[in-house]
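Now, the feature entries from Swiss-Prot:
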| type | residues | note |
| --- | --- | --- |
| MUTAGEN | PHE2 to Ala | Increases severity of growth defect on galactose upon overexpression |
| MUTAGEN | TYR3 to Ala | Partly relieves growth defect on galactose upon overexpression |
| MUTAGEN | SER5 to Ala | Increases severity of growth defect on galactose upon overexpression |
| MUTAGEN | LEU8 to Ala | Partly relieves growth defect on galactose upon overexpression |
| MUTAGEN | HIS10 to Ala | No growth defect on galactose upon overexpression, no effect on galactose- or maltose-specific operon expression |
| MUTAGEN | PHE14 to Ala | Partly relieves growth defect on galactose upon overexpression |
Amino acid sequence: MFYLSDLLLHVIGFG
């Protein structure tokens, strides 16, 4: 699921 990976990247970026 590519969209989940993109979402995780955003979360990590904000983290």
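Placement of Cβ uses the backbone N, Cα and C atoms for every residue, glycine included.
Taking the features listed in Swiss-Prot, we show where each one sits on the structure.
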| residue | record | contacts (Cβ under 8 Å, 6+ apart) |
| --- | --- | --- |
| PHE2 | mutagenesis position | none |
| TYR3 | mutagenesis position | none |
| SER5 | mutagenesis position | none |
| LEU8 | mutagenesis position | none |
| HIS10 | mutagenesis position | none |
| PHE14 | mutagenesis position | none |
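In the three-state DSSP classification, LEU8 (mutagenesis position) falls within a helix.
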